[in-house]
Structure formats: structure tokens, C-alpha cells
Amino acid sequence: MPTTCGFPNCKFRSRYRGLEDNRHFYRIPKRPLILRQRWLTAIGRTEETVVSQLRICSAHFEGGEKKEGDIPVPDPTVDKQIKIELPPKESKNSDRRRKQNIPARFPRPESPSGDSPSYSKKSRSFRDFYPSLSSTPSFDPAQSPHTPHPPVLPDPQQALNDILSMTSTRMNGPSSSRPLVALLDGRDCSVEMPILKDVATVAFCDAQSTQEIHEKVLNEAVAALMYHSIKLEKEDLEKFKVLKVVFRIGYGIDNIDVKAATELGIAVCHAPGDYVEDVADSTLSLILDLFRRTYWHAKSYSETRKTIGADQVRENAVGSKKVRGSVLGILGCGRVGTAVGLRARAFGLHIIFYDPFVREGHDKALGFERVYTMDEFMSRSDCISLHCNLGDETRGIINADSLRQCKSGVYIVNTSHAGLINENDLAAALKNGHVKGAALDVHDSVRFDPNCLNPLVGCPNIINTPHSAWMTEASCKDLRINAAKEIRKAINGRCPQDLTHCINKEAVMRNSNPINRRTSSAHPLLNMGFPTLPNFPPMSMSPHFPYPNPLLAMGAQMGALNPFMGNGALPFNPAAALSSLAAAQAANAQRGSPANRSSRSSPSPHTNKSSVSPGNNGHVKTEPSSPAAKIEVDIAENDKHSMMTFLQRLIAPNGDSGASTADSGIEGGDKEKVQSDGDENMEDMEVIDAEKLKEELNIGQLEEPEEISVGLNNGNRINIDEQPLAT
């Protein structure tokens, strides 16, 4: 990957565009501290804004080589080389001993004659290094600092809270490292670093294509920030292994394949509205440049060394027009188009616009004139400014046919989207003089790419700006702050649910797994990743968690929750959840029968023994004698009737299965929810035969299904343990 110099206003890049240079790069020194601080001051960075990848090229040192104590300067041929005196070097061990006041291990004896004591090294014996046994103090275990402390058992409630507090939407990536956020086509991370440094590692790539991006970024980056100078097509997005969100900083998203990103589950973010005023100001500036030919006058004056006479000024002014009374046509009267029209009215321009999506009365409120056909719009405009969205209907809307309908000598201004103009047709119209001038801030072709034949290269009367209409120092900083905050939301929260500026949020949620897009309130342990145990988070997220396997923290009661943990759709359907719970309790009942009790296998050494005592409401209550977490499942008040109705139909004599009658036991909004989600959840539901279930539970023919107790504790909770439900 090419290396870029981090010195301000130095644009040198190694192997840039295939060119080679004999410059080399130096890292920012870490020690001594005074030298590091002087380096950071020279390049305008601080400890918070500096990144580890930053390098300084050798052109900022006298003679092209860095010497000891040198500070980089902008230009050594003009600026005097700065050099400081460094403090004496200290080894790591001596520095550590000095800070901790630890004496040297082998102090060197001073010679009586003052000579070097090197002669005494050969005469030293074993006793010189170790004190005599008589002077060695007796060993007292009570005072020994190495006495092992008694083991402290972890608080079971704290252990359970550690599991439940782990984020359910930690983005995919290596569990042993922090998330990686990459700035693809830039190198200044001074604004983003303070916002993201505590949750992610920020790296800059300064790449013009994905071929220049380091493999580590492609494999580990979960979020990306980008400007306009790099394009992400489908094949580019597929190179990123774990990318979840891309934020486009600036105006427009033409350089991102949003459709491909949606198919890959990548959220595309863009913050509109922060640059409306800036784009409108730049657009009006380009319009005035075309009318008054200011750009060509300035260019002629800067390129000519002799005095410019009246004849040359008159020659440069060919094609200029009076601003007042001219007609400005705005194609797309949205926020930017409206802002441009209001500014242009102050200069005496008559404003017309064509936008079939604007409500009636919008023109009267603004003082504009509305036209209802594209032909009338093109034929009446002296200058056309494009401010519409890019889509299938608007792509190439300025082409050879539409340009033929324009007045001769019309001006074209585009600060919106590059695909709105057919550049080949515009180049032909500029060369034959039908279009007197054009100002383009966005380009469909790469202007300086030698492998791309740009039709606009060499065209007369054209102003090209590098997608800078939105750029001001204040607006750029605001956009970067919003982008960093959005990336922080994606890392700490739910992606894309919590994103404010995601333009494909609904599509990503609709195309993704239905379980993943509804993790907000269904189940606290849903959608957590664990390398060996499904639906559990990595243990590195909770360093003080004492168990290598989270199941051990919950004891044997965790076995009763397995139906919920193994099937992510169960928390969304009370009927399916209760069916699986009944099946699990049936297995426990069969193991607890007198016939099988004598042949039960010995319990696992990790299983917590518990004493059983009857509960208050007909269910069995367990009181653990060893530290173990008590697992309780909350039952919402409005779901009680649904579960009881399902149990009644499950044990009914007609033998209907629970799956076929689940919808009839749910009322109101819950029934509609099941119907809308039926295609998603019915695949995961297990159809239970009622007769077979009654045989396994040893339940005879019941006239009143209410005799089966489901262990409702005060109408709010169900305590789940190893014992079968009371019948």
C-alpha cells in the first residue's frame, strides 16, 4: 500500500500513480518524550490525534536524512533545520530501577586506589553474591508476601449480570481485538479520533481504489469512512470480510453501489442537509463565473507576464452576458435548488423550475415560475442548474436531444450528480458552440486517469472543480463529527436499527435474518456470538467473568432454558415457546419417574446440588445450596391468557396439535403479529402430538385442563428447575 507523508501540506505518496521516488519515511519517535512532543508540534498533531501509521518523508530533513535530535521542517532548503539536544540514554532496566528505587543487583565495589575494579571480578566467590545462612531471616508463613489468598467465590448474581449486560449486537470481527474503523480515501483522523478512540481502532488508508487498501483493513474493518475520491462497486464491497456500515462524508453517494451494499447487509449512511447552504453558495458562484467570465479573465492574467490590453480583455469577455433579466432554470426544486433560486433572485435573475414532485403553491410562496414540461424548461432557460436526484429516469437527462431544444449559447451548471449529464454529448455541444459554457463540480469520468478517455479533456469554456461545492472548513468538520458519532452508534448499539442517517436501513433489515433485526426487546441473550456455544458472547468481553463456559455459571437450571436458547424464534411466539418448554419438561418427568430413578446416571461434577422445597402456588421451588444463578423468565401480563389457552387446546380430547391452534389462542394485536410473521416462525415450530405428550407426562383424560399448573408465581413469573411440573 502506498505510504503518504503526514507533514501538513505535503502531498508526497510513494508509488503514487506508478511513479517512483527515492524518498524514504521516518516514524514519529516514541522516546525521549521531549523529542516526540517537538515532532508532534511540528506536524500539528497531539497525542489524541496522532495515529500509528503516520510517517514523515525524508524531504523535511536537511540533506534528505534524519539525524539524531532533528525536528522536521516544511522545506529544509528555505527553513533552518531544527535540532535539539537529547537527554542521556537510559536502558529500560536502569530506568525502571530508578523509578522504583531498586538498588542494582550486583553493586560494583569501589577500589581503594580509585582504579577500575575490573580486576576483582575473577576473585569473587559464591559467597560474594549470597548472604550467609546465619544472616538469613527465618521463614514466617504469616508474613510471607507469597502466601496464597483463600479463593473467593464469584457472586452468582454478578456472574449472571455479566452475561446479560454483554452487548447483543457486537459487530462481527475478531473477538480478541477492538473493532477497526478505516478512513478509506483520507489521512486526517484528527476529528474522528477523539470520538472513536475508546471504542475502536482508527486507521487511515489514503487509497484511490480498493487495490491500494491493506489486507488487514479488508479482513477486519467493521466500519468505513469515505469521501468522493474512491468508488465502492459490488466487487469492491465483496473484498471487505466483516464490513457492516459505510459513511459517505460529503455531498452525494454516487460512488457507492447502494444496491450491492444492501444485498451484502452493509448499511450506507449519509448526512444530508449539513451542506445545503454551502452547495448553494458554490453553485451561484459558478453561475456568476459563467455570466461574467471571471474564471477566464483570472486565468489569462495569471498566465500572461506582460500587460493585458483592452483587445485581450475583450477577447476573454466573448460570451459574457448581463445577469439581470436572464432566465435561470432550476431542474429539481428541493432544498439546494430552492436555496440557489432565492440567492439568484437577489441578482435580478428570473427563476423558473421544473419539478413534477413539488406540491402546488410552492412556486407562489417562493416567487418562482413553474413550468410543467421539460421542453418548455429547456427552451426558455439561459442557464440551467441541475439539482435533482440521480435515478433511472434522470440518468443522462442532459443529452443530445435535450441540448438541441436549448437556446444557442446556454450555460450548464452541475453541482448535484455526475450521471445527470451525458459527457460525450456535452463535449460535442461545447466544441460546436451551441453550449457557450459549462461548470461541473461532479464528473462521470476520472479526469486524470490515463487509462480513461475523458471526453471533456480539451473542451473550451469549461470550469472543472474537484467535487468541492460542499466543502468549507466548518461544514466539513460538522460532517466528520456526525460521521464519527454515527459509527460509534453502530459499534455500541444496534446496526442498522440505531443509525440516524442510514439510507438503506429498511432494506438491510428486510433482507437480513428476521431474528437479527428484532433483537431490541425479545430476549436479552439473543443474537450474541460465541465461538463454541451458539448464541453466547465471547468471554473476552467480560474479563472478570470466572467461568470458561457460561452454562456452568447457571448450574443445572440452564438445561431448562435450552429450548429458548437453541431456537431464536421462540421468544417471539409464546405458543411455540411453551410447546418447546413442555417437551423439555416431559423429558425431565420421564427421567424423574420411579422406574427410571434408580438407574439415573451420576450428575455432572459441575452441576449444583439443590434442596427442593414446595412453593407457594403449587409449583416446585429450588433453593441452591451452592453459588448458582436463579433463572427466572418474565411472563408479560397480556401473554398469560394466550399461554393458558394454548395449554387447554394442547391437552384437549380432540387431539389438535399446538401448531394448528396457536393463532386462535392469541387475541388482538398479538394475533396479527403471528399472522404477519408466520412464514418466519412456523419453520422453527415443533408440532407436538397431544396424545403422545399426555402419555409421556403420565396424564390421564382430564375434564378440566386448568388442573395442570404451569407455576405462575403471583401471576408474574415462572421458576424453571429440574423437577417436572405438578399435575
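Each residue, glycine too, has its Cβ placed from N, Cα and C.
Per Swiss-Prot, NAD(+) binding site is recorded for TYR251, 331-336, ASP355, 388-394, 415-417, ASP441, 467-470, and the stated evidence type is similarity to another entry. Annotation for VAL336 (NAD(+) binding site): spatial neighbours VAL276, VAL279, ALA280, THR283, HIS387, THR415, SER416, criterion Cβ-Cβ under 8 Å with sequence separation of six or more. VAL336 (NAD(+) binding site) carries a helical DSSP state (H, G or I).
For GLY332 (mutagenesis position), the count of additional Cβ atoms within 10 Å of its Cβ stands at 22 [all protein chains shown]. The note that Swiss-Prot attaches to the published mutagenesis GLY332 to Val is: Does not rescue the extended lifespan phenotype observed in ctbp-1 deletion mutants.
Under its mutagenesis annotations, Swiss-Prot gives GLY334 to Val the following note: Does not rescue the extended lifespan phenotype observed in ctbp-1 deletion mutants.
Same-chain residues at least 6 positions away in sequence with a Cβ under 8 Å from that of HIS467 (mutagenesis position) are, in sequence order, HIS228, GLY250, TYR251, ASP441, VAL442, HIS443. HIS467 to Ala appears in Swiss-Prot as a published mutagenesis result, with the remark: Rescues the extended lifespan phenotype observed in ctbp-1 deletion mutants.
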Per-residue Cβ crowding (10 Å cut-off), top of binding-site residues ASP392, ASP441: ASP441
Residues near CYS333 (NAD(+) binding site) in space but at least six apart in sequence (CB under 8 A): GLY341, PHE353, ASP355, VAL358, HIS362, PHE368, HIS387
Surrounding CB atoms that lie within 10 Å of the CB of TYR251 (NAD(+) binding site), all protein chains: 28
Spatial neighbours, same chain, of GLY334 (mutagenesis position) - Cβ under 8 Å, 6+ residues apart: ASP355, HIS387, CYS388
Inter-residue C-alpha distance, ASN389 (NAD(+) binding site) and GLY332 (mutagenesis position) (nearest angstrom): 8
ASN389 (NAD(+) binding site), number of other Cβ atoms within 10 Å: 13
Cα distance (Å, whole number) from ASP392 (NAD(+) binding site) to GLY332 (mutagenesis position): 15
